[in-house]
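Inspection log for the structure reproduced underneath, given as structure tokens.
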Amino acid sequence: MASLCFQSPSKPISYFQPKSNPSPPLFAKVSVFRCRASVQTLVAVEPEPVFVSVKTFAPATVANLGPGFDFLGCAVDGLGDHVTLRVDPSVRAGEVSISEITGTTTKLSTNPLRNCAGIAAIATMKMLGIRSVGLSLDLHKGLPLGSGLGSSAASAAAAAVAVNEIFGRKLGSDQLVLAGLESEAKVSGYHADNIAPAIMGGFVLIRNYEPLDLKPLRFPSDKDLFFVLVSPDFEAPTKKMRAALPTEIPMVHHVWNSSQAAALVAAVLEGDAVMLGKALSSDKIVEPTRAPLIPGMEAVKKAALEAGAFGCTISGAGPTAVAVIDSEEKGQVIGEKMVEAFWKVGHLKSVASVKKLDNVGARLVNSVSR
């Protein structure tokens with residue numbers, strides 16, 4: 001369960017195809033991935049719904065994990081989004097209607113073609129070949145937008161799994177990730193380091209996109225691993241943070257980051273939280289360009305390490321900072337120091353929590369049979 005570490009004082013100072021870039025910079029997604037994102041029907045016979053309604057949950061995620069930019073991510077326990085999906089005769093067959101959005105934000109569009117959950121739901125329905133049933137969807141946001149915790153991926157994952165469940169679980173996790181990528185391509189780019197762990201749980205390595213090749217990395221269950229998540233009151237839009245990425249990198253930095261990403265994978269498989277933290281904290285390519293855009297981030301990382309964290313970096317595109325430790329009690333102390341640094345140096349109020357790894361991923365919470 002999550003533990004609130006410390007809260008700083010109040011009053012501080014689908015089917016949308018992104019346009020391809022004829023000359024993509026080093027860190028841009030290759031346009032061929034984007035133009036081939038549209039999903040295809042995978043089920044020969046249209047399945048009938050086995051439930052009248054379902055409720056699903058998908059967890060928050062930490063993408064990049066330092067040197068694993070766009071190809072490593074993990075799910076964290078206790079934070080995420082819920083989707084309630086119903087068979088609705090008033091909705092046109094083969095379509096989805098978003099009835100309600102509640103939670104941390106209500107400013108999201110209820111147009112399913114402009115909503116992460118809606119796009120993923122439509123993509124999943126297309127994969128299943130659903131043409132004779134209409135669905136209505138309620139989205140409860142447990143994650144704020146632009147937090148660096150995979151908010152869009154959580155919505156997409158919960159929606160994709162909800163559609164799959166209501167029609168009898170005909171699709172596998174890799175196929176659901178593809179459906180979720182339809183949504184991610186619209187919001188933040190065609191990369192799976194949030195949506196894959198949101199659906200599959202645990203750590204996930206994205207080895208390839210054409211074809212999609214996902215490698216679950218299992219952290220040993222008998223080893224302790226905790227994430228200290230500190231989210232400041234500051235929005236870091238993914239598109240803005242991606243625009244800050246360098247277009248060229250020195251070969252020595254490429255070699256360094258590659259070795260640290262390999263060390264991080266080894267640390268996960270061995271259950272070595274210390275090495276995991278060191279590798280996570282070692283990025284020389286992405287973090288140095290993004291940290292200056294988040295007030296106080298460099299001081300927050302320093303405070304985390306001085307307080308005993310094994311490592312600290314930016315979660316996803318930020319602004320959330322993530323530190324790694326092997327004890328919940330130590331994590332609470334580290335979180336307090338990180339919050340203080342955000343306040344003193346960045347003049348930002350923030351909230352810290354200590355979370356375990358979520359090894360389950362998106363799942364069914366409850367259902368009503370026909």
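Here the Cβ of each residue, glycine as well, is placed from N, Cα and C on the backbone.
In the three-state DSSP scheme, GLU46 (mutagenesis position) is classed as coil. Remark: GLU46 (mutagenesis position) has LEU128, GLY129, ILE130, ARG131, SER132 as non-local neighbours, by Cβ distance under 8 Å and separation of at least 6 in sequence. Here the residue is the original one, but Swiss-Prot notes a mutagenesis experiment at this spot, GLU46 to Lys: In dmr1-2; loss of function.
Experimental mutagenesis is annotated in Swiss-Prot for GLY118 to Arg, with the remark: In dmr1-6; loss of function. Counting every protein chain shown, the number of other Cβ atoms lying within 10 Å of the Cβ of GLY118 (mutagenesis position) is 26.
Annotation comment: Swiss-Prot describes LEU143, PRO144, LEU145, GLY146, SER147, GLY148, LEU149, GLY150, SER151, SER152, ALA153, ALA154 as ATP binding site, evidence class sequence analysis. Within 10 Å of the C-beta of LEU149 (ATP binding site) there are 26 other C-beta atoms, taking all protein chains into account.
There are 33 other Cβ atoms within 10 Å of the Cβ belonging to GLY180 (mutagenesis position). Per Swiss-Prot, mutagenesis GLY180 to Asp is noted as: In dmr1-5; loss of function.
Here Swiss-Prot describes GLY202 to Arg as a published mutagenesis experiment; the accompanying note says: In dmr1-4; loss of function. A 10 Å cutoff on Cβ-Cβ distances gives GLY202 (mutagenesis position) a total of 19 other Cβ atoms nearby, all chains included. Under the DSSP three-state reduction, GLY202 (mutagenesis position) is assigned to coil, being neither helix nor strand.
Around ALA267 (mutagenesis position), the C-beta neighbours below 8 angstroms that are at least 6 residues distant in the chain are ALA273, VAL274, MET275, LEU276, ALA279. ALA267 to Val appears in Swiss-Prot as a mutagenesis experiment; the accompanying note says: In dmr1-1; loss of function.
Of LEU143, LEU145, SER147, LEU149, SER151, all annotated as binding-site residues, the residue with the shortest Cα distance to GLY202 (mutagenesis position) is LEU149. Excluding LEU143, PRO144, LEU145, GLY146, SER147, GLY148, LEU149, GLY150, SER151, SER152, ALA153, ALA154 themselves, the residues of that chain whose CB lies within 8 A of the CB mean position for the ATP site are, in sequence, ALA60, GLY316.
Calculated from their C-alpha atoms, the gap between GLY180 (mutagenesis position) and ALA153 (ATP binding site) amounts to 7 Å.
A distance of 19 Å separates the Cα atom of LEU149 (ATP binding site) from that of GLY118 (mutagenesis position).
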